[in-house]
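Here is the structure we will look at.
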Amino acid sequence: MAKRFSAMKDFARCKKPRLDVSVTRGSARPSPPRNNFDGILWDDDDDVILMATQLAEAEIEAEERKKKGGTEVDIGNSEVTFSEFAPTFQGSTSTQQMFPPPPPPQKKPTSLDMDAIFADDDDFDFLAVTLMDSEPQKMPEPKTSTSRITTSSISVQQKTTTTTTINATQSRQQEHQLKFLMDRIEALKRENAQLEKNLGDSKERNEIKSGEVSLLRDELKHLRQQLQASKMEKLALADETNRDCNKKVAEAAKQIAAKDIELKIKNAEFSKLKTQQKAHERSMNSSMSILQAAPDPLEKRLSLRLNRLNIHRSVPGLKTDNGSVFEYSENEDQTKKRRNHFELELKQLLLHYARLQAKPESVDNLLPRILSSVGKVFTEFASYAQSLDFPHNCMLYPYNPHNLEEEVHRISLTHQSCLYDNEKAVPLRRFIATLALICRREERISRGLTEWKENDLGLLDMAIEAITKLGFSYEVGQHFGLLEALTSLLNSLLQENALLQHNEELLFDLLKQLVFTRPSPWVFAELSSCFLSCLRHPQLMDKMCVNSPKDCFVSDRVRSVYRFGPDSCLLQVYAGLLELCFFSETPLRQDYFQLLLKIGGNHVRFAFECFKNPPDFILEMLPYFADDGDEDSSDGTLMKTGTSLSFNSTGAVQGSVSNGSTSASVSNPNQNSNSSTTQRGKGCECYVKLCLSAVTIVFQVMHQWMLHSRKAGTEEVGEISRIAVHLLSLVFHEYYLTCLFRDSEETTKHYLSLICNWWSEHANLLGFQSIHLRLLNQLVKAHFMLKPLHLEAKPNNPVNDLSEWKRIVKNADDQRAVKSAVTVDPSKLLNTDFFSALKREENTFE
């Protein structure tokens, strides 16, 4: 209804713009009557006629529409008033369409336009609709004429208010627009000023950069010119240097060719002289063997002090007519070929080791390849050992001194640099060290290594043969790295829990030959670990001592010399060499001190385990393990421990001279107590050397610890000391034997005295507990340390000792052919100053 009314209103306004028709929503009160003419008497006649005509036409039209029964516009509640004619339409309607605000009222014209008023009849529709809607209502009573006046005044007030509001609104809008435009202009001015400033700065920077670029281009051009000039100078200098070098190379080549010819001539002459010398020595040896009688055992033992004499026993792996020492050494091509072979096999083994680490399950595929490679290398190793330089009579192992003052750089056995000065066979050492790592990782490979055969020869057999030849060589000192790698390989093979009898023999022979090479202290570190591993295999421990005769050993305490032969006991040789390994009165270097701690710890543990689970050669010596059926065993033991040192020492000396004949008579009271007398009569001193070497090693460890101001290795020294106090208590208190002080008596007593004093002084620092202190107290109160060394020894002992050894060596150096067969009277030895200087005045041999 509102939209329809709005359309009709717009149409009426367009047709008659000058007629002001106000249509408002009717209120609840009844609208005033439409036909009230009282309020319009003051209008003109034309207006009255017009309004009457409009009312009449509206009534007629309302009746017609009523008859039709349709009502299109409901204006029953609306009120239509005609206040006055105005330029534009003024009114308020309720519509949903938004219209612009009405324009301000215009000035009324001075004259009425009747044509415009009566031009169109459409405006009468509004009156007809109004009359039709309002007809059913009851006509109200006529009011006074003041209603028209009130309506006119309200309309005028509304117009005035609307005009004022519109003017104020337009004024405010204009002010806002003007203010907005001014602000916008100011912002644009500021932005323009900033842009002009930035433009100026950019221009300045561009000018500066352009200048810098020009300078850099000039410098670059200048440097390029200098570079080109320097290149030309270098090319000229290089050409000149090449010409000079070519001249010098040509001259050097001529000199080398001349030297090669001269060297070949000298080598030929030298080879000829060696061949003649060999023939001459053979003839001399044959003539001497015819005239010389069988040597006496004593003379045979004394002869071991000379390098040119031997024990008259051939080595199974060497031929007496081996003339390799008199032949010209292999040329450089053969040496290079062998080195390349070792390097090639080393690369293959490293590749196999890497695959084994990546895929441990591939050991089945890699096992034959690794063993085949090892067979080739060991075959070449045996050939290499044959080419070394060694003496003709290979009966006596040489002495290989080692300098404890030189600086060493120990990284790893597999490192490619040299571990020793003038080291040889470095690729072979690296190959064997890598093989040791593989065997330690895979037990199947170590087992296969002992069973694999190459050309009907076992791998370990070839290694033993090569090490035997290497031990007699003059170049053994240059192969200490190789020996250390072989010892590491042996230690890996000994880790196997169950060893076959054949494999035990091979491993023992390999261990023996490695010890007999008199290696460096670094090799002894691995050897001490091997001896610890042997404790798990009783069969190997039984092979340590073979009861070798006395003439297989020579021990010189004054000169620190220890000589032995191929038939010597392994344990005695190992213990004797270990005593001489770290003899030093000055502080060792830190690396050598740590090495001493490692070797000392391993050896003390080995000796202590030997007494905890004693093998046969120790059981035969211990007095508490004699025959159980002998009732006098305890008495014999007490008698033996209570016998004076001079009596037992006399028997020991006589036994060493007369090959046991006098020893049987002197030691007769103790034959029923234990079997040690029989053992000593046979000449083996494995038990004595094992005990004395433990004392010496412990003394060296404590002595070096004191020299290092008790700041380095305290934990290791404490652990060694706690084990050693148990060991020394067993050796010198529980199972004490007088034979321990037969040789080097005062030296051993001196070592023991110093060890006990150091332990007592630093017991807390070494971690001694009550059991250790009790055992230490027993050692201090033992009968072998009745007086300090400076009160017990005679002042002339060192002089007599040295003079006696000089006399023995001087007599041994004499060439005696027939006189050597004369037997020496043992009784004359009792009058010598050497033995009388070993005891106190009241216990002399006289």
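Cβ from N, Cα, C; glycine included.
For the naturally occurring variant Pro109 to His, Swiss-Prot gives the following note: In strain: MW38.
Where Swiss-Prot documents Asp333 to Glu as a natural variant, the accompanying text is: In strain: MW38, MW9, NC319, NC335, NC336, NC359, NC362 and NC399.
Record note (Swiss-Prot), natural variant His341 to Asn: In strain: MW38, MW9, NC319, NC335, NC336, NC359, NC362 and NC399. The unchanged residue is displayed. Close to His341 (variant position) in the fold, though at least 6 residues off in sequence, lie Lys376, Val377, Glu380, each with a CB less than 8 Å from its CB. Reduced to three states, the DSSP call for His341 (variant position) is helix.
Of all the Cβ atoms in the protein chains shown, 11 others lie within 10 Å of the Cβ of Gln357 (variant position). Quoted from Swiss-Prot for the published natural variant Gln357 to Leu: In strain: NC304.
While the structure shown retains the original residue, Swiss-Prot records the natural variant Val408 to Ala with this note: In strain: NC359 and NC740.
One natural variant named in Swiss-Prot is Leu499 to Ile, and its note says In strain: MW63 and NC306. Cβ environment of Leu499 (variant position): Leu507, His537, Gln539 lie under 8 Å away, each six or more residues apart in the same chain.
One natural variant named in Swiss-Prot is Pro549 to His, and its note says In strain: MW27.
Experimental mutagenesis at this site is recorded by Swiss-Prot as Val695 to Glu, annotated: In mus304-3; induces abnormal bristle morphology, decreased meiotic recombination and arrested embryonic development. Reduced to three states, the DSSP call for Val695 (mutagenesis position) is helix. The Cβ neighbour count for Val695 (mutagenesis position), using a 10 Å radius and every protein chain shown, is 24.
Looking at Swiss-Prot, you'll find the natural variant Ala793 to Thr noted as follows: In strain: MW11, MW27, MW38, MW56, MW9, NC390 and NC740.
Quoted from Swiss-Prot, the note on natural variant Leu802 to Phe is: In strain: MW11 and NC390.
Listed in Swiss-Prot is the natural variant Asn831 to Asp, annotated as follows: In strain: MW27, MW38, MW56, MW63, MW9, NC304, NC322, NC335, NC336, NC357, NC358, NC362, NC397, NC399, NC732 and NC774.
If you measure from the Cα atom of Gln357 (variant position) to that of Val695 (mutagenesis position), you get 44 Å. DSSP classifies Leu499 (variant position) as coil under the three-state reduction.
If you measure from the Cα atom of Pro549 (variant position) to that of Val695 (mutagenesis position), you get 24 Å.
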